[in-house]
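Participant: What follows is a structure written as C-alpha cells; I'll ask about it next.
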Amino acid sequence: MALVVKGKVNINEFIDLSKSEKLLPSMFTPVKSVMVSKVDKIMVHENESLSEVNLLKGVKLIEGGYVCLVGLVVSGEWNLPDNCRGGVSVCMVDKRMERADEATLGSYYTAAAKKRFQFKVVPNYGITTKDAEKNIWQVLVNIKNVKMSAGYCPLSLEFVSVCIVYKNNIKLGLREKVTSVNDGGPMELSEEVVDEFMENVPMSVRLAKFRTKSSKRGPKNNNNLGKGRSGGRPKPKSFDEVEKEFDNLIEDEAETSVADSDSY
C-alpha cells in the first residue's frame with residue numbers, strides 16, 4: 001500500500017507570515033524564500049536502523065548562503081494486516097552533533113494497529129549551504145514486537161520539510177515567526193497508550209546506544225544501519241520490561257492526511 005497524497009503542506013502551520021511579507025518583494029522583508037521540499041522515502045526493513053534522509057530534496061540552495069529548516073512533516077504507513085501488535089519509535093537526528101541528547105530533534109511513538117500516522121517537528125534552526133549539501137539529517141527507527149520474517153518491509157516513511165533559503169544572516173530573527181516552537185528541548189510526541197510504556201526510554205538514550213554499538217562494529221554505510229529482524233543480540237535489561245508491555249498494545253485505526261510532494 002502506497003501512502004495517499006492529500007493536499008499541500010500548509011506553510012502557515014509553521015511560519016506566521018504577515019500580509020506585507022506575502023506581497024512585498026523579498027528585498028523588503030526578512031523572509032527571503034520559503035520552500036517546500038519534495039518527498040523523500042524510506043522503506044524500513046530492520047528492527048533498529050539509522051538511515052540518512054534528504055530533508056532538502058528538490059530545494060534550490062544558494063551558494064555561500066544558508067538554509068533554515070523551519071519544520072517537517074513525517075508520514076508513515078504500516079504494511080501489515082489489521083490489529084497487529086507491536087509498534088515503533090521514530091526519531092529525527094542531526095548527525096553533526098556528538099551528544100545524543102543534542103542530536104535528537106524530535107521523536108514520535110505509535111502502535112502498529114494505528115496503520116497510518118503523521119507527526120510534525122519544528123527544528124527551526126539554520127545551517128550553511130555547505131553543511132546542507134552533506135545531507136546531515138538521519139532518522140532513527142526502533143520497531144518493537146512486530147513479528148515479521150526477515151527480508152520484508154513492515155513500515156514505510158515519507159518526509160517533507162518547510163525551509164527558508166537566504167544569502168545573508170537575517171537581521172530580524174525568525175524564531176518569533178515560527179509557530180508551535182518548543183524551547184524546552186527536543187519534542188517527544190506519542191500516542192498516549194504507547195507513551196505509557198515507552199516514556200522511560202528517551203530516544204536520546206536509544207541513539208547513544210545505537211551509535212556506540214555501530215562504532216564497535218567499525219565504519220559502515222549510514223543508510224539502513226542496524227540489527228536485522230532475525231538478529232539474536234540480547235536486549236539491555238531496561239528495554240525488556242518495555243517489550244513485554246508493548247507486546248499487548250492495540251490501538252484504534254485512525255486516518256491521517258499525508259504531505260504533498262510539490263515544491264515551490
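Every residue, even glycine, has its Cβ placed from backbone N, Cα and C.
What Swiss-Prot records for this protein is below:
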{"type": "VARIANT", "residues": "Cys68 to Phe", "note": "In strain: Ltbl; ability to grow in tomato plants harboring the ToMV resistance protein Tm-2"}
{"type": "VARIANT", "residues": "Lys130 to Glu", "note": "In strain: ToMV2(2); ability to grow in tomato plants harboring the ToMV resistance protein Tm-2(2)"}
{"type": "VARIANT", "residues": "Glu133 to Lys", "note": "In strain: Ltbl; ability to grow in tomato plants harboring the ToMV resistance protein Tm-2"}
{"type": "VARIANT", "residues": "Gly184 to Glu", "note": "In strain: ToMV2(2); ability to grow in tomato plants harboring the ToMV resistance protein Tm-2(2)"}
{"type": "VARIANT", "residues": "Ser238 to Arg", "note": "In strain: ToMV2(2); ability to grow in tomato plants harboring the ToMV resistance protein Tm-2(2)"}
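How buried are the listed features, and what sits near them?
Facilitator: Other Cβ atoms within 10 Å of the Cβ of Cys68 (variant position) number 22 in total over all chains.
Counting every protein chain shown, the Cβ of Lys130 (variant position) has 12 other Cβ atoms within 10 Å.
The Cβ of Glu133 (variant position) has 13 neighbouring Cβ atoms from other residues within 10 Å, across all protein chains displayed.
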Participant: How many Å lie between the Cα of Glu133 (variant position) and the Cα of Cys68 (variant position)?
Facilitator: 13
